[in-house]
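According to Swiss-Prot, the protein carries these features:
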MUTAGEN   Cys13 to Ser  Does not affect trace-amine receptor activity
MUTAGEN   Cys21 to Ser  Decreased trace-amine receptor activity
MUTAGEN   Cys96 to Ser  Does not affect trace-amine receptor activity
MUTAGEN   Asp111 to Ala  Abolished trace-amine receptor activity
MUTAGEN   Cys115 to Ala  Does not affect trace-amine receptor activity
MUTAGEN   Cys185 to Ser  Decreased trace-amine receptor activity
MUTAGEN   Trp272 to Ala  Abolished trace-amine receptor activity
MUTAGEN   Tyr302 to Ala  Abolished trace-amine receptor activity
Amino acid sequence: MTSNFSQPALQLCYENTNGSCIKTPYSPGPRVILYMVYGFGAVLAVCGNLLVVISVLHFKQLHSPANFLIASLASADFLVGISVMPFSMVRSIESCWYFGDAFCSLHSCCDVAFCYSSALHLCFISVDRYIAVTDPLVYPTKFTVSVSGICISISWILPLVYSSAVFYTGISAKGIESLVSALNCVGGCQVVVNQDWVLISFLLFFIPTVVMIILYSKIFLVAKQQAVKIETSVSGNRGESSSESHKARVAKRERKAAKTLGVTVVAFMVSWLPYTIDALVDAFMGFITPAYVYEICCWSAYYNSAMNPLIYAFFYPWFRKAIKLILSGKILKGHSSTTNLFSE
């Protein structure tokens, strides 16, 4: 970061305060660019995920266990965009925390909770898609609204309990008190946890990721087999073309849903892997990562919260139609909730 500016005197976050952190701001050009890039990510995360939530909750055709999971995932990403990214943006660019120690703890707690909540949501969505594709006949009875509600509850409660334990009990700093004290200064909001909790954090990312990889590998194998069977059945039974054609459309829709959510999972892993590896390496190598590398890894993870609505808009025609209805104000009309979003 220091390579981007040149100042004859040392700058502090709080000039007239003892123990202030050193300020290492960017020069005006890069500073403006970073505010635009980070700000765009926050706005996209807020607006895009809000559109997803409104779409699922308003249109009755989208009231399904799977879509409730997607809406809950969008809620987590929305909260990242509105309560985490704006303040992290200021901290990253100004290299100072101007919002007080109490809000630093709350901000860090929300950061971890909402991000890990996204990971658990994606894991449960993978389970949902696995059942839908591999056992479609019993899927409606296996993955019900109540089951979806349980998955959503777990996806929120576990991350909130974990993050509260990390930032409000002090147990994550045991054994590294001297390091925490050395890094402590006025105007700083740096999260430092011991190796045990870093390993726990890594497992919270690694285990859901492995589950998702295994399930989606099986999903695409089964989907490929189903596609071949349906194609063979349709070509060999012309007399039942209408029925078989309907089955083919249903199977195709399920495969497309699995593919879309598979892209979402890949985007999550690509976005979060650099940060997760960096955090693990830092904990065991004495925090050797340069500040600018850490910021790149951190914002790569944050930007994942803005990606999902773009993925839905690209792959889901119903979401594009819902966006048009919302932005045009047509959802305010009577009976708009019964609009057929799947019509061609």
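Each Cβ is built from the backbone N, Cα and C atoms, and glycine gets one as well.
Those substitutions? Not in this structure, it's all original residues.
Sequence features annotated in Swiss-Prot and their locations in the structure.
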| residue | record | Cβ contacts under 8 Å, 6 or more apart |
| --- | --- | --- |
| Cys13 | mutagenesis position | Ser20, Cys21, Ile22, Lys23, Ser95, Cys96, Trp97, Tyr98, Cys185, Val186, Gly187, Gly188 |
| Asp111 | mutagenesis position | Val80, Val84, Ser88, Ser163 |
| Cys115 | mutagenesis position | Ala76, Val80, Pro159, Trp272, Ala301, Ser305 |
| Tyr302 | mutagenesis position | Gly41, Ala45, Val80, Val84, Met85, Ser88 |
Open item on the list: If you count other C-beta atoms within 10 angstroms, which of the mutagenesis positions Cys21, Cys96, Cys185 is the most crowded?
Closed with: Cys96
Task: For Trp272 (mutagenesis position), the number of other Cβ atoms found within 10 Å of its own Cβ - done: 21
- [ ] For Trp272 (mutagenesis position), just give me the three-state DSSP call.
- [x] helix
